[in-house]
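Quick look at what Swiss-Prot annotates:
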DOMAIN    6-140  domain 'HTH marR-type'
VARIANT   T69 to A  In strain: PA48
VARIANT   R70 to W  In strain: OCR1; leads to increased expression of mexAB-oprM
VARIANT   L95 to F  In strain: PA41
VARIANT   V126 to E  In strain: 58823, 65629, 55699 and GRR
VARIANT   T130 to S  In strain: PA36
Amino acid sequence: MNYPVNPDLMPALMAVFQHVRTRIQSELDCQRLDLTPPDVHVLKLIDEQRGLNLQDLGRQMCRDKALITRKIRELEGRNLVRRERNPSDQRSFQLFLTDEGLAIHQHAEAIMSRVHDELFAPLTPVEQATLVHLLDQCLAAQPLEDI
């Protein structure tokens, strides 16, 4: 069932997203990591899914292959990511973090965790669980190709 939407909902969500992105970027800059929040997400996906290919990375990030390819080249140039030929399909590459990439990723993840903790600390554990449930419910109602 669909209900009328509170007009304050979208501005509130956008304000939270903007606050989180700005705070994370500020912390990344202060630590001189020369990364953006999407860069951190790329490193996280590669770390969690060692051997991930460019197509799957692009799909998970909702970005086209050309943009992902440029980003991976940039991260390779900084010695954070390395590409290896896929042994089961020589036409594709698998992505891995370098040792330096892993160290930078862990540092950036600590920053992101701290920012998230500060943002959600005013909510009780039950309120946090309710928020997660409500957001999951909204996403579950969307067509698969939109998620």
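Note that Cβ sites are derived from N, Cα and C of the backbone, with glycine treated the same way.
No substitution from the list is modelled in this structure, which keeps its original residues.
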Reported as an integer number of Å, what is the Cα distance between T69 (variant position) and V126 (variant position)?
41
Mean pLDDT over the domain 'HTH marR-type' (6-140): what is the value?
94
So how many other Cβ atoms are close to L95 (variant position), meaning within 10 Å of its Cβ?
26
Cα distance (Å, whole number) from L95 (variant position) to V126 (variant position):
38
Write out how many residues of the domain 'HTH marR-type' (6-140) are helix, how many strand and how many coil, based on DSSP.
93 helix, 16 strand, 26 coil
Give the distance between the Cα atoms of R70 (variant position) and T130 (variant position), rounded to the nearest whole Å.
38
Whole-number Å value for how far L95 (variant position) lies from T130 (variant position) (Cα to Cα):
36
